[in-house]
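Q: Just dropping this structure here.
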Amino acid sequence: MKNILSWMLMFAVALPIVGCDNGGGSQTSATEKSMVEDSALTDNQKLSRTFGHLLSRQLSRTEDFSLDLVEVIKGMQSEIDGQSAPLTDTEYEKQMAEVQKASFEAKCSENLASAEKFLKENKEKAGVIELEPNKLQYRVVKEGTGRVLSGKPTALLHYTGSFIDGKVFDSSEKNKEPILLPLTKVIPGFSQGMQGMKEGEVRVLYIHPDLAYGTAGQLPPNSLLIFEVKLIEANDDNVSVTE
């Protein structure tokens, strides 16, 4: 059973679904009906049905490409009934690789176009300073009064990273403590964007994917990254004293 669960969850993580109707008109009555039905289930039935919910939830977490949920369920039942799949394992792997590759390339192009459009428009906004043409910009949110950072020291800071749509993908604030970060270990746009910051300053960095993770890493490929950074302390001699 453990092997079955592991395989199904591993499969589910990679694939999204289509065909789900989330119409809100009958949501309350549907929920009440579901609660009545659930109360009549045995413990094993509850466990099994909850696993189905978990599988569906895992399937819907990614938007790389879509599968037909109805056909997914039919395929599971066919396997249980001992029937053959419409594709051999080799054919499936080949077609899946082709679909994933095409989806990845489309997402790369789409995100790159969005990043370049954003930077082009953003540089015209008040307070935005361009450090590298169409690649790296920043805006000062709060002026600092401490020492000026230069080079790549180890910096004590708070940061929040987000995408163009405002979705946060990482933040030091989640741990309530600032992070001590060697600027030699971060993406180029982050360390370059912090140059000239004063201790106490809060700055928003706008980083083109070429100066971030590009098409590699765990984030969506060619994502423009936005970091709000507060420099608390530059822990290195490679700083200058503010006049």
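Even glycines carry a Cβ here, placed using N, Cα and C.
Grabbed the feature section from Swiss-Prot, which reads as follows:
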{"type": "VARIANT", "residues": "SER56 to Ala", "note": "In strain: L2"}
{"type": "VARIANT", "residues": "LYS117 to Glu", "note": "In strain: L2"}
{"type": "DOMAIN", "residues": "152-235", "note": "domain 'PPIase FKBP-type'"}
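Show me how these features fit into the structure around them.
A: In three-state terms derived from DSSP, SER56 (variant position) belongs to a helical segment.
Long-range C-beta contacts of LYS117 (variant position), restricted to its own chain and to partners at least six residues apart, with a cutoff below 8 Å, are absent.
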Q: Mind giving me a neighbour count for SER56 (variant position)? Other Cβ atoms within 10 Å of its Cβ, every protein chain shown.
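A: Step by step: centre on the Cβ of SER56 (variant position), count other Cβ atoms within 10 Å, giving 15.
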Q: Give the mean pLDDT for the domain 'PPIase FKBP-type' (152-235) on the 0 to 100 scale.
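A: The average pLDDT of the model in the domain 'PPIase FKBP-type' (152-235) works out to 94.
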